[in-house]
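Colleague: Encoded as C-alpha cells, here's the structure I'll be asking about.
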Amino acid sequence: MRILYLLLSVLFVVLQGVAGQPFIPRPIDTCRLRNGICFPGICRRPYYWIGTCNNGIGSCCARGWRS
C-alpha cells in the first residue's frame, strides 16, 4: 500500500509540471513590478535608481528622468 502513496505523489508532481506551474513558487520580482531593470552595481544614464533587486547586489533602475 505504501507504493501506491508514492506513485500518487509522483503523479501529482508530474501533472503539476505538465500544467506549467512551478513546483517551487518564485518570489515576486518587485523591480519588474516597478517597470525597472536590475543592473549590477549602480545605475548609469539614462537610468535612475528606484530600489534594490531581490538578490541584494544589484540596483533596480528605471529609464528616463524623475519628474
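The backbone N, Cα and C atoms fix where each Cβ goes, and this holds for glycine too.
For all the noted positions, this structure keeps the original residue and models no substitution.
Feature table excerpt (Swiss-Prot):
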- Ser9 to Phe: In strain: Qingyuan Ma (VARIANT)
- Leu33 to Phe: In strain: Guangxi Huang (VARIANT)
Colleague: What number of additional C-beta atoms lies within 10 angstroms of the C-beta atom of Ser9 (variant position)?
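Modeller: Total other Cβ atoms inside 10 Å, all chains included: 10.
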Colleague: Using Cα coordinates, what distance in whole Å links Leu33 (variant position) and Ser9 (variant position)?
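Modeller: Computed Cα spacing between Leu33 (variant position) and Ser9 (variant position) is 34 Å.
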Colleague: Using a 10 Å radius around its CB, how many other CB atoms surround Leu33 (variant position)?
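Modeller: The Cβ of Leu33 (variant position) has 9 Cβ neighbours within 10 Å.
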